[in-house]
Amino acid sequence: MTVFRQENVDDYYDTGEELGSGQFAVVKKCREKSTGLQYAAKFIKKRRTKSSRRGVSREDIEREVSILKEIQHPNVITLHEVYENKTDVILILELVAGGELFDFLAEKESLTEEEATEFLKQILNGVYYLHSLQIAHFDLKPENIMLLDRNVPKPRIKIIDFGLAHKIDFGNEFKNIFGTPEFVAPEIVNYEPLGLEADMWSIGVITYILLSGASPFLGDTKQETLANVSAVNYEFEDEYFSNTSALAKDFIRRLLVKDPKKRMTIQDSLQHPWIKPKDTQQALSRKASAVNMEKFKKFAARKKWKQSVRLISLCQRLSRSFLSRSNMSVARSDDTLDEEDSFVMKAIIHAINDDNVPGLQHLLGSLSNYDVNQPNKHGTPPLLIAAGCGNIQILQLLIKRGSRIDVQDKGGSNAVYWAARHGHVDTLKFLSENKCPLDVKDKSGEMALHVAARYGHADVAQLLCSFGSNPNIQDKEEETPLHCAAWHGYYSVAKALCEAGCNVNIKNREGETPLLTASARGYHDIVECLAEHGADLNACDKDGHIALHLAVRRCQMEVIKTLLSQGCFVDYQDRHGNTPLHVACKDGNMPIVVALCEANCNLDISNKYGRTPLHLAANNGILDVVRYLCLMGASVEALTTDGKTAEDLARSEQHEHVAGLLARLRKDTHRGLFIQQLRPTQNLQPRIKLKLFGHSGSGKTTLVESLKCGLLRSFFRRRRPRLSSTNSSRFPPSPLASKPTVSVSINNLYPGCENVSVRSRSMMFEPGLTKGMLEVFVAPTHHPHCSADDQSTKAIDIQNAYLNGVGDFSVWEFSGNPVYFCCYDYFAANDPTSIHVVVFSLEEPYEIQLNQVIFWLSFLKSLVPVEEPIAFGGKLKNPLQVVLVATHADIMNVPRPAGGEFGYDKDTSLLKEIRNRFGNDLHISNKLFVLDAGASGSKDMKVLRNHLQEIRSQIVSVCPPMTHLCEKIISTLPSWRKLNGPNQLMSLQQFVYDVQDQLNPLASEEDLRRIAQQLHSTGEINIMQSETVQDVLLLDPRWLCTNVLGKLLSVETPRALHHYRGRYTVEDIQRLVPDSDVEELLQILDAMDICARDLSSGTMVDVPALIKTDNLHRSWADEEDEVMVYGGVRIVPVEHLTPFPCGIFHKVQVNLCRWIHQQSTEGDADIRLWVNGCKLANRGAELLVLLVNHGQGIEVQVRGLETEKIKCCLLLDSVCSTIENVMATTLPGLLTVKHYLSPQQLREHHEPVMIYQPRDFFRAQTLKETSLTNTMGGYKESFSSIMCFGCHDVYSQASLGMDIHASDLNLLTRRKLSRLLDPPDPLGKDWCLLAMNLGLPDLVAKYNTSNGAPKDFLPSPLHALLREWTTYPESTVGTLMSKLRELGRRDAADFLLKASSVFKINLDGNGQEAYASSCNSGTSYNSISSVVSR
């Protein structure tokens, strides 16, 4: 942006008389103080906002200045200097004081063509100079052709006004519609490309007028003029051209040519015989021919008359366009104008509305006898309209022209009223100084202070009060300004009036005080302000309602809290005897009932009909309110005036559920017992959950058994036999002697994942961890489904146990067998009151130990959703408690001093690495516990016990204490489990109903939600929550976690060929779990994404976790009969490059099965599954989904016919959306990103395939490139071919990486940025400086936390900054990256490079018709909620 001189122009120049004015500019004579030289100062009004139409845009001003700076010619005006202030840009120009050329010529008695061409030649010379610089003026007309000095023998022409001038770039097409209709070229009218030729047309028109005094194309209307121009409709009439030479007419004809290419250029015109005669005869013909001076003088006179009228029509045009804008004030509306108003009145009002002071001044100057006090048709004089618009200059002008300061409109309002209505403080000061009356009432009894309050102008109200305006004046409705403020909710106005000393207890005609008005309308801040200034809280209206009654009736909870905190009378009765509690109970508003009861209201007050609040609630059948009133001690035996109890009223209205509750509470002893059950006791929560995670053989079961052993029992405890004696492949005796190969370990955990790219750019492993990552798992050489150990844990083993020296626990041991992982998301990380123990064996090499721990911690972290709002530094409020335990220290001969603890030499480095990665997400104990899992009495085991006991005590201390009802439910659960039989699932609603029906009728749903959460914490039940499972209680976790899933997923011997593909009949499932209701069980498993039912076949069920078939269809066949297009993506984790939890791919397969079954209604969709892969065919396109790169990526490859590119795009988008939905719902804490596969290598079936990462696209985009180099193939591939199969329709509607709006950054990305930028940086390179760079400095003061306050639970300032900044349309990911780099935060910018999406499709609804159902592709046919609801 060009920066002009910011100094005050008045410091350097003395400004004098006005020389002229335009729409947005005024030209004044000025004198330079330092030299005494005279110049013209052109004041151009700047446009305030982009959307505004008032003023000139910055771009247009800078263009005019740049052109003026470039030009220097005797016939063109020159620029001296440029200044700028808040409202204007001031151009200091050469003073052209000779007036217009045409005015000068009109004064002559006669003029030959020869004399005329001398002036015209100067114009042509000036235009020749401009065109040589490729500058087109675009506004050549008589008014812009001036004389430098008319008093010299040969006056010099000056071309002025370069406001429309443009530098023509012949490489870029330029179109616009501008200029004066009489002089514009046809290409402007027709909106065709413009060039220098447009000026030549204007010269032709000027010449025509100069010679004849007539305008060639002028019509009666603007439209007619433009039509004449477009049609080139002109002629040389004898009346005007009788004395005109043939050469002059030829000159004009060659210029007024419609085709710009055939029009004379400036060079041609200078060589034309009329301008430059070729012989004496041509020269003589010019001398003999004369300008038609009679007509020319008439033209000049007519022009001056038009200029007089033009001011009025200009005002009319400007204000009409102004009135159509959306940002006009209330005064600037059509209520001040009418077609029946005089033309002059309209012009005056238009000029006022548009702040056109010069225009109004000219207009009034030409209307010497006009009475400016006369009103328009609506009875509003101009002075009042000007007061409403707030322009003091116009007020001064009107008063100077005779406007009375006390003039009123037909409603009795004066100028103060109008200014107050629109909030013009300076205008009010001006009116007050000029003695305009303040407290004039209009016909409705209102004065200025009323209207200021009604429109929320606190500064105006404050000013009027300071001027002495009476704040207690009432209008015809007896309302004060404070009533108006209270009704409309203007706190600042109410505060100003209260501080001015107004009476806060005046009542209006309805008997309402301002407090009653504000309370009814819910303005708690005004209520608080009024109370602080002495408002009577118990003042009542005509119906006896106090403020609390009205707030309760209108459900204004914040007002109710304010009134109660201020001490209003809570038991006040209205004229019917109803207290606020009566009103709340009748309406059934539970939160208000609770608030009133907590304020110690009387529960048993009777109204005039003898009814207590309990009677009203019972009569209306509001069970929750009845229950709460009874709990709080309301009398159930109270009688109405006609002798009825609350129970009688409920029965008469057939509210049997209410009547039944009241019947059970008749005896006070029963009610007392129920109330006692709900009160907290001194008993602490008896147990919490201990969850153990680790790979098979890490010693989890042994560790639990050892922790259960007491001191005496530990002497007699027999060690569990080591499996290495019988299965050396599973537990090698020495990691050095029997180190497993990569292929063994990876094939067993991720069969079929070995086809990874070997080039460094395609590998997903982190530097330094590659070795360990490739050997993460030491699994049996057989397929993991073939269990080699009958003693190994099946699914999730759950037991209640007392751990000696620690306390009672519900112990949940999660099997290390990957086949069970697909069910862990419902149980692993759903309780922050649990202790999570990650166990690993020291038998493994250090790299494998580290990566096993990373695997499980990534799993736990991924299961925890992001909390909103994001906390300071991205921290979690309740991170999971994690303890790391290393086993087999005895076998590995870890050194241990006599009687001391094992000393593992790598514990510090392992803990440091783990805490660096997961310290913000998990609460990891500071110590790594190294022990022999079988030595229950060892020192190491004792240290672990002590640590677990400390954590347990800490957790239990913050858990709510037990209630008798909770203990009662625990004792009742066994009988409920027995009653439920094969289905141990129950909805929360059913649980609430059963407890209320069988155990305690006074327990509310909120009470029982808390109790259910406590039972969940103890492990008695499990609350299951997800998108498909909401508020479902698993009454017996062992039933599902151990019995059902343990049996179903550990199936060993297939009974049929299709079992290898994981397909089972309903009968097969029934045989696997014979004790369960198979239909309900399948719906449960379906909702958990463990299986997918094929509704088309009716009896088949897909269970991907049980698939044994491997390596089917892992790549496309080479034979292709038709031309195909290829494309694909790889979905990978962004941060920690560990394998996806195996279960996630099973869930992906389940959802893809479900999705393809939804698509296959026409029989053209098919899916084939195998271990870690599947192949889909749908509507002519084929798709592979593969788990690759040792489980660290999910690849989606699509191919289809060249003619079906859009189908391929939609299929890829739908399947990726399905996978991303599964990720988001199952692993909400895992951030993933899409990398793109080389379509050319996919087409050539070339492996390894080049992987394009987001940073590749961003780098290319920065360099303005639209293709990427395939370094493997040595060729380039375009963005469109990589991302959308070369489909230009899709590509054109998409946003690319840098241009994607920053609001698309997901919460996990924002949380990571908060973690990087929230903490104060020593060099200031944190969120504060970023806020300044993004243009939001106000947020720094608002969210700055450097005041020593604890930061743990403060909201993230970076998150707040992004939320604010992304409301602007120009906030793109690319802008954010560049701002971060400018800040010096390359770490944050590089993270964005890794995590940001590079392609966002914005397809319209029509394009997605084929895959409309993909929107909910991750949604199960069933939800557990629907299962248990029956």
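Using the three backbone atoms N, Cα and C, a Cβ is placed for every residue, glycine included.
Here is what Swiss-Prot records for this protein:
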type: DOMAIN; residues: 13-275; note: domain 'Protein kinase'
type: BINDING; residues: 19-27, Lys42, 94-96, Glu100, Asp161; note: ATP binding site
type: MUTAGEN; residues: Lys42 to Ala; note: Loss of activity, apoptotic function and of autophosphorylation
type: MUTAGEN; residues: Ser289 to Glu; note: Reduction in proapoptotic activity
type: MUTAGEN; residues: Ser289 to Ala; note: Loss of phosphorylation and significant increase in proapoptotic activity
type: MUTAGEN; residues: Ser308 to Asp; note: Reduced Ca(2+)-calmodulin binding and Ca(2+)-calmodulin-independent kinase activity. Decreases apoptotic activity
type: MUTAGEN; residues: Ser308 to Ala; note: Elevated Ca(2+)-calmodulin binding and Ca(2+)-calmodulin-independent kinase activity. Increases apoptotic activity
type: MUTAGEN; residues: Ser313 to Ala; note: Minimal effect on activity
type: DOMAIN; residues: 681-955; note: domain 'Roc'
type: DOMAIN; residues: 1312-1396; note: domain 'Death'
So what's the mean pLDDT when you look at the domain 'Death' (1312-1396)?
-> 85
Of all the recorded positions given, namely Leu19, Gln23, Val27, Lys42, which is spatially nearest to Ser289 (mutagenesis position) at the Cα level?
-> Leu19
Sequence-ordered list of residues in the chain of Ser21 (ATP binding site) that lie 6 or more positions away and have a Cβ within less than 8 Å of its Cβ, or none, is Val27, Pro358, Gly359, His362
Cα of Asp161 (ATP binding site) to Cα of Lys42 (mutagenesis position), in Å and rounded, measures 10
If you count Cβ atoms within 10 Å of the Cβ of Ser289 (mutagenesis position), leaving out that atom itself, what do you get?
-> 20
Going by DSSP, how much of the domain 'Death' (1312-1396) is helix, how much is strand and how much is coil, in residues?
-> 48 helix, 2 strand, 35 coil
The rounded CA-CA distance in Å from Leu19 (ATP binding site) to Lys42 (mutagenesis position) is 10
So for Glu94 (ATP binding site), how many other CB atoms are inside 10 Å of its CB?
-> 18
Assigned element (helix, strand, coil) containing Gln23 (ATP binding site), judged by DSSP = coil
Cα distance (Å, whole number) from Lys42 (mutagenesis position) to Gln23 (ATP binding site) = 12
Could you state the CA-to-CA distance between Lys42 (mutagenesis position) and Ala25 (ATP binding site) to the nearest Å?
-> 7
Counting across all protein chains shown, how many other Cβ atoms sit within 10 Å of the Cβ of Lys42 (mutagenesis position)?
-> 26
